[in-house]
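Q: If you scroll down you'll find the structure; I have some questions about it.
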Amino acid sequence: MAEKALEAVGCGLGPGAVAMAVTLEDGAEPPVLTTHLKKVENHITEAQRFSHLPKRSAVDIEFVELSYSVREGPCWRKRGYKTLLKCLSGKFCRRELIGIMGPSGAGKSTFMNILAGYRESGMKGQILVNGRPRELRTFRKMSCYIMQDDMLLPHLTVLEAMMVSANLKLSEKQEVKKELVTEILTALGLMSCSHTRTALLSGGQRKRLAIALELVNNPPVMFFDEPTSGLDSASCFQVVSLMKSLAQGGRTIICTIHQPSAKLFEMFDKLYILSQGQCIFKGVVTNLIPYLKGLGLHCPTYHNPADFIIEVASGEYGDLNPMLFRAVQNGLCAMAEKKSSPEKNEVPAPCPPCPPEVDPIESHTFATSTLTQFCILFKRTFLSILRDTVLTHLRFMSHVVIGVLIGLLYLHIGDDASKVFNNTGCLFFSMLFLMFAALMPTVLTFPLEMAVFMREHLNYWYSLKAYYLAKTMADVPFQVVCPVVYCSIVYWMTGQPAETSRFLLFSALATATALVAQSLGLLIGAASNSLQVATFVGPVTAIPVLLFSGFFVSFKTIPTYLQWSSYLSYVRYGFEGVILTIYGMERGDLTCLEERCPFREPQSILRALDVEDAKLYMDFLVLGIFFLALRLLAYLVLRYRVKSER
């Protein structure tokens, strides 16, 4: 019995719960609680005092007459401009949790994207940082943007993800980084799941991890886009409590929030409420109801003020937005805040003066060198690929299974002159399989990784070139091993020439074709806006590549006006090189058990396939050019997409 009681205490239960457990064990009726239950507060106050975080000077953001317009219609048929934000002015100070509210389509996310520096073209007005015009690249280094969708690499543990962030963002010793990571995880309640993969975390844990990853370098400004969306009430309270604590630690916390509960609503320090792209209220939370009351808008008793202002902005009480716009422009918000002060003549407290900068961020470079970034990202990408069941394990097994199947289907036909065309079909199918096995996994996975890359790159974790080199290089070992395993099975089972040089050339051509196909997959994935588009475009691009490969139609048969297309088919060079490897290089006559064998001499096979004048080294050279050109093109597409996000 005593052990059961100690177990209950160890689980965090109070003495009353222990007594109840004992009573229930004895079979008696449970006692009636004679006192009211008191709710346990779980404010995360540790977020205010991180001793190992790098020191950063606080930041105040001021914006004056901010407007934003976009072109309507597609690029080939512009129909004028649409104004999304109109004449917004205000100031967001340190130590404040600011909530940007408004109905759907009010411009909340657009407004925050402009403040964070994610939107520049089409913006008018001025943004000041600590009283000086904002220098965008410097500002981006001292701020972070935590998006609504918590895009995390699913195959890393919480601790591994945090160490990657620390290694990329900080230049301190490894011991200091580990202490910092432990401190952040403990403060944010993630230490218990530090060895859990991010794919297995709950919604609230994922949100807190997204915050922890950005908190490593202690940014003085943090932007949150709908941080409570998709979370239950307890998780919402934990996240908002964390943001409140971070603000009290000297940071400027700005977040968009759609319709918070009354409990969450009162945790904000200031509100900036939008409707139809214009401000209808700005000021402290406690002043909202008196301000609306002064305008003749009475919030019903026991009604959530957040719900009430959204209903007003949505027009449920009539079109009151023009009146609210004029009231803000005429300064009624500031006047009402002044009247609500304890002393009537007291001016609302301004933002505290800027202290001398502790650790100014003047350099436009990243915290670590490109080589260091490459090494960290290469290790992370390699580990993710190694742990990915679909991308790696299934891909490897498919090469083994299909290789055995093809080997059994075309068993020992490589030296049979009467089955030459069956053998060429086997060789072509090998190129076809290796092409799709390299193309489709990349097409399917790269668009999903793009969201993680965009978040990390735009938050100044690493450079584009470091990420791209690590991404392309980390997958090369796997992309080499799988074709070599396939070729080792198929080549010997199908009875191809038992010469080491021919086998090595065959494997090299197969690997080169697979690498080119993977490069095309990177290009398609980088250029596609969604997984659905990439999934459609990938197989479609393979059709002309296969048609002009030289297997279905010889080069001389192709119409003159389409012959140029054959030079753009990388499968053509892989297939041509394989044919030269198997039947060229002065191979002896094939065995034939029939009386008449027109393809006993390998040279006749080369003439029939129209490759007798082809050069093997040219096939390797062209495949290498395809590989480099597609990789470079994919990099340029990625660079364009990054610039278009700014």
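Glycine too: its Cβ is placed from the backbone N, Cα and C atoms.
Feature table excerpt (Swiss-Prot):
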- 61-301: domain 'ABC transporter' (DOMAIN)
- Gly102, Pro103, Ser104, Gly105, Ala106, Gly107, Lys108, Ser109: ATP binding site (BINDING)
- Lys108 to Met: Abrogates ATPase activity. Induces a dominant-negative effect on ABCG1 ATP-activity. Does not affect subcellular localization (MUTAGEN)
- 386-641: domain 'ABC transmembrane type-2' (DOMAIN)
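Show me how these features fit into the shown structure, please.
A: Reduced to three states, the DSSP call for Lys108 (mutagenesis position) is helix. The C-beta environment of Lys108 (mutagenesis position), restricted to residues of the same chain at least 6 apart in sequence and closer than 8 Å, consists of Ile100, Met101, Gly102, Thr256, Leu274.
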Q: Can you check which residue among the binding-site residues Gly102, Pro103, Gly105, Gly107 has the largest number of Cβ atoms within 10 Å of its own?
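A: Result for the most crowded candidate: Gly102.
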Q: On a count of neighbouring CB atoms within 10 A, which of the binding-site residues Ser104, Ser109 is highest?
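A: Of Ser104, Ser109, the one with the most crowded Cβ is Ser109.
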Q: Name, in the order they occur in the sequence, the residues of the same chain whose CB lies under 8 A from the CB of Ala106 (ATP binding site) and which sit 6 or more residues away.
A: Leu274, Ser275, Gln276, Gly277, Ala313
